[in-house]
Amino acid sequence: MALLSQAGGSYTVVPSGVCSKAGTKAVVSGGVRNLDVLRMKEAFGSSYSRSLSTKSMLLHSVKRSKRGHQLIVAASPPTEEAVVATEPLTREDLIAYLASGCKTKDKYRIGTEHEKFGFEVNTLRPMKYDQIAELLNGIAERFEWEKVMEGDKIIGLKQGKQSISLEPGGQFELSGAPLETLHQTCAEVNSHLYQVKAVAEEMGIGFLGIGFQPKWRREDIPIMPKGRYDIMRNYMPKVGTLGLDMMLRTCTVQVNLDFSSEADMIRKFRAGLALQPIATALFANSPFTEGKPNGFLSMRSHIWTDTDKDRTGMLPFVFDDSFGFEQYVDYALDVPMYFAYRKNKYIDCTGMTFRQFLAGKLPCLPGELPSYNDWENHLTTIFPEVRLKRYLEMRGADGGPWRRLCALPAFWVGLLYDDDSLQAILDLTADWTPAEREMLRNKVPVTGLKTPFRDGLLKHVAEDVLKLAKDGLERRGYKEAGFLNAVDEVVRTGVTPAEKLLEMYNGEWGQSVDPVFEELLY
């Protein structure tokens, strides 16, 4: 879901020309003005972590006290004053902010995030908040994580550059540290699952790796005590029919990857969007709703098609010749806001735009101007299939068992971090039309790899793509290609994980979804 995703680390203006294409060099190299924090990048490094980000590190702006391993912050995000510009922000500053994500290739990292459903083993019911609080406290005390509080409620944990956070329906999320290899990424996932299981088992709690809540109704799901979610819950039904399901009943796995320049960002963005439906098919794992088959292989993916058209989708403008950081900023400026954060409170700004905010004409905060923190927060409320912040997020996959949590980043690292594979993907998809990309996005949640495409099936494209991913990993030289074994059989047979679940449901499970809680238990 990535509702909380916040860019980590601080940011800096890149030297002229490092992250630019013709026509934007001046903007990129000179966009951010009068920001003392820009020198802090070396001090803090870079992180993909979602919970506290830069803001929690800038001590002048966060009132906090430490007692043992408890980190008290006013709320999440901790403060609206974290990054203070001495002059009003301009559109050029916002462009430069995105451009500041450019890194040299030796600094490329892999940031993996995944969500899972906690449930009572005896009843299969979703975890309640008091159980989640007990679990978070237990993990903090046993494994030395810092607690993140909103008021007097524990809402997450932090340890180094990793964080654990709660999605609106109590989905438990690990936002991993930015790591160099997939071996490190998979070890991090396994360590996290071990820690969670060690505490949860004693409480009679299990965790389920699936893309959509298979058994319980929306009204059975507990709501987490986080201020921003109240605003979103009130707004969602106004803009789509499935937004509340997205918030409360979905789980995803995603990977965050770096780019070296604006041109490199564009190439990776286009490749990621074109192939996102293939990732959706390979990891499709949400065929049940309220105890029965729902007609989809990825209900989670389908839900995004009727959540909020203003902030979701396949972003056809990314394929325009004119696309770059500037065009993404213009898109984001006109995506309606959810909230601003002032004086430890969330202010409802739904339906208003950041463009109005930039002009000091936000009806919910008349005369006020935005900070970088406001911009960071706004970028996290945009939910396309690939999202740009100071890195790119691949957002098309369902949550699943641990092997697939390692396979998803492996798939994208092999394709996007290897120049030959990336070029091959761009060549392969160069003549795909916007209508074809949209068709795949809409049909794959129903028909998976059996979706007809041109003269064959999507399965045949996936075979070529998986080979490119493996080749890309081999060329990296870290012996990482084995992480793709979890999706080998899916591509070879054309049978998605969801179709295997449906086969068991109609066979040995006797048309009950209850066995899925054991089948996909972490």
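Glycine is treated like the rest: Cβ placed from N, Cα and C.
Heads up, this one's the original sequence, none of the swaps are in it.
While the structure shown retains the original residue, Swiss-Prot records the mutagenesis experiment Cys186 to Ser with this note: 20-fold decreased activity. Abrogates the response to changes in redox environment. In the shown protein chains, 22 other C-beta atoms lie within 10 A of the C-beta of Cys186 (mutagenesis position).
According to its DSSP assignment, Arg228 (mutagenesis position) is helical. Under its mutagenesis entries, Swiss-Prot includes Arg228 to Lys with the note: In rax1-1; reduced GSH level. Up-regulates APX activity.
The secondary structure of Asp258 (mutagenesis position), as reduced to three states from DSSP, is coil rather than helix or strand. Record note (Swiss-Prot), mutagenesis Asp258 to Asn: In rml1; GSH defective. Enhanced susceptibility to P.syringae. The unchanged residue is displayed.
Among the mutagenesis experiments that Swiss-Prot reports, Ser298 to Asn is described with the note: In pad2-1; reduced GSH level. Camalexin defective. Enhanced susceptibility to P.porri. DSSP classifies Ser298 (mutagenesis position) as strand under the three-state reduction. Counting only residues at least six positions away in the same chain, the Cβ atoms of Gly211, Thr280, Ala281, Phe283, Ala284, Asn285, Ser286, Asp398, Val444, Pro445, Gly448, Ala498 sit under 8 Å from the Cβ of Ser298 (mutagenesis position).
While the structure shown retains the original residue, Swiss-Prot records the mutagenesis experiment Cys349 to Ser with this note: 2-fold decreased activity. Same-chain residues at least 6 positions away in sequence with a Cβ under 8 Å from that of Cys349 (mutagenesis position) are, in sequence order, Met337, Tyr338, Phe339, Ala340, Phe357, Leu362, Cys364, Leu365.
Annotation of the published mutagenesis Cys364 to Ser in Swiss-Prot: 2-fold decreased activity; the original residue is retained in the structure shown.
The Cβ of Cys406 (mutagenesis position) has 26 other Cβ atoms within 10 Å, all protein chains considered. According to Swiss-Prot, the mutagenesis experiment Cys406 to Ser carries the annotation: 20-fold decreased activity. Abrogates the response to changes in redox environment.
Natural variation at this site is recorded by Swiss-Prot as Ala22 to Thr, annotated: In strain: cv. Landsberg erecta and cv. Sha.
For the naturally occurring variant Tyr48 to Asn, Swiss-Prot gives the following note: In strain: cv. Landsberg erecta.
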Cα-nearest neighbour of Cys406 (mutagenesis position) within the listed mutagenesis positions, Cys186, Arg228, Asp258: Cys186
Residue among mutagenesis positions Asp258, Cys364 with least C-beta crowding, 10 angstrom cut-off: Cys364
Cβ neighbour count within 10 Å of Arg228 (mutagenesis position): 21
Structural state of Cys349 (mutagenesis position), classified by DSSP into three states: coil
